[in-house]
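Over in Swiss-Prot, the protein carries these features:
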BINDING   Cys8, Cys14, Cys17, Cys95  [4Fe-4S] cluster binding site
BINDING   Gln229, Tyr258, Glu279, Asp325  S-adenosyl-L-methionine binding site
VARIANT   Arg334 to Lys  In strain: L2/434/Bu
ACT_SITE  Cys352  active site, nucleophile
VARIANT   Arg373 to His  In strain: L2/434/Bu
Amino acid sequence: MLSCYRNCKHFGVCGGCSSPQMEYASSLKTKELALHNLFAPLIPSQNILPVIPCSPLLRGRNKMEFSFYQTVDGEKTLGFISPSKPKKGIPITECLMIDERAMDILNITRSWWTAHPDLSAYYPPLNKGSLCTITVRVGNISNDFMIILTTSGREEFAVPLNIIQEWQQSLLDSGLPITSIFWEEKLSARNSPTTFRTTHLYGAPFLKQQLSIDGRSSLFHIRPRSFFQPQSLQAEKIIQTIKEFIDPCGEETLLDLYCGAGIIGILLAPYVKKIIGVELVPDAVASAQENIQLNSVDMEVFLEDAKQFCKRNENLPSPDIVVIDPPRCGMQNRALKYLLRMAPKKIVYVSCNPLTQIQECSVLVEQGYQLRRMQPIDQFPHTNHLENIVLLERLS
């Protein structure tokens, strides 16, 4: 059923959903048509598979971040920051995209903030203020929570540990199924990358997620900064599509660029001969290695930039298949150049940003690849965004 019974009370102001929840079918068709028009120069329409709708339409998000906000007059809100100008803090009391108990977590945090009026909201342009965000992650096995409070790491805005522990205890007293609580301190300095100092306050150091394809289930430990697809059921459909696109016979070598916590490679490992993962983020590599061991999978992971890995291995035997699932900015030119020198037979490109994806697919097509098939999957209902998976094959 491609509709919802009502719209969220914050629709139109919070900056989250850009189309009414009650009009999902029409908004999905609009997104699909836009994607067809965008990729028309590269692929015949009949090779674009029908978009896979999001399921469930409501309460399916496994992660959401909420922001602390404060006006110059001192009015405080916890929720979303509107995209309007001037920006406004929207005190979210309902969100149809995530488990409704997330609102209990926000309400507990609001009460704690009210009890400590000296704590100010963080203001990124000036790197001032104490409270940044609260992130709620939901496990799909026990519907339990990981909660991450992010505050400023600047000494003059630091939040004392005993105040943090008050917040922690309020959450634990609520009776909510909380698996783990983390406190992150954001360390920002001009002309330097932002880093985080993490304190594990309570419970397990990870949240459990389970994904299955072809009846095979794999368990994943997701840590505070692990990337995981935002809709667990849609993630299974993404990986199932990748498997169908590569059509493995069991003798292939598969290179998983931007492998993150190893999820794609681990789920595809039973179908190919060898899996190699490449990831730049140390925390993600640690998670990947943990998940590889957890699932008894033979997969090698390199802590390396994708460009450097491709450059270092450009003269070695080419992998049969390369799966790339890069950030929204894409692979970028130099990484793409070295990937082309590796000349894999098949490339599966997964992207949440089709504008970047088509630019890089155009380069691949110019250099001897053909875009064979395309499968859009909706992970972001009621927004303008689509996940898109394309299969490119090297012309002989």
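The backbone N, Cα and C atoms fix where each Cβ goes, glycine too.
Mapped onto this structure are the features recorded in Swiss-Prot.
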{"residue": "Cys14", "record": "[4Fe-4S] cluster binding site", "contacts (Cβ under 8 Å, 6+ apart)": "Cys8, Gly79, Phe80, Ser82, Ile90, Ile92"}
{"residue": "Cys95", "record": "[4Fe-4S] cluster binding site", "contacts (Cβ under 8 Å, 6+ apart)": "Cys8, His10, Gly16, Met64, Ala102, Met103"}
{"residue": "Gln229", "record": "S-adenosyl-L-methionine binding site", "contacts (Cβ under 8 Å, 6+ apart)": "Ala235, Ile238, Ile263, Gln379"}
{"residue": "Tyr258", "record": "S-adenosyl-L-methionine binding site", "contacts (Cβ under 8 Å, 6+ apart)": "Val278, Glu279, Leu280, Ala306, Ile324, Asp325, Pro326, Pro327"}
{"residue": "Arg334", "record": "variant position", "contacts (Cβ under 8 Å, 6+ apart)": "Lys307"}
{"residue": "Cys352", "record": "active site, nucleophile", "contacts (Cβ under 8 Å, 6+ apart)": "Arg328, Gln379, Phe380, His385, Leu386, Glu387, Asn388"}
{"residue": "Arg373", "record": "variant position", "contacts (Cβ under 8 Å, 6+ apart)": "Ile43, Asn47, Ile48, Leu49, Phe245, Val390, Leu391"}
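Counting other Cβ atoms within 10 Å of each Cβ, the lowest count among the binding-site residues Glu279, Asp325 belongs to Asp325.
A sphere of 10 angstroms centred on the C-beta of Cys8 ([4Fe-4S] cluster binding site) encloses 20 other C-beta atoms. Excluding Cys8, Cys14, Cys17, Cys95, which define the [4Fe-4S] cluster site, the same chain contributes His10, Phe11, Gly16, Phe80, Ile92, Glu94, Leu96, Met97, His382 within 8 Å (Cβ to the Cβ centroid), listed in sequence order. Mapped onto three states, the DSSP output places Arg334 (variant position) in helix. In sequence order, Phe227, Asp256, Leu257, Cys259, Gly260, Ile263, Ile264, Pro326, Val350 are the same-chain residues whose CB sits within 8 A of the CB centroid of Gln229, Tyr258, Glu279, Asp325, the residues recorded for S-adenosyl-L-methionine being left out. Look at Cys17 ([4Fe-4S] cluster binding site): DSSP puts it in coil. Here S-adenosyl-L-methionine is bound by Gln229, Tyr258, Glu279, Asp325 per the record. The longest Cα to Cα distance in that group is 16 Å. Cβ contacts within 10 Å of Cys17 ([4Fe-4S] cluster binding site), excluding its own Cβ and spanning all protein chains shown: 20.
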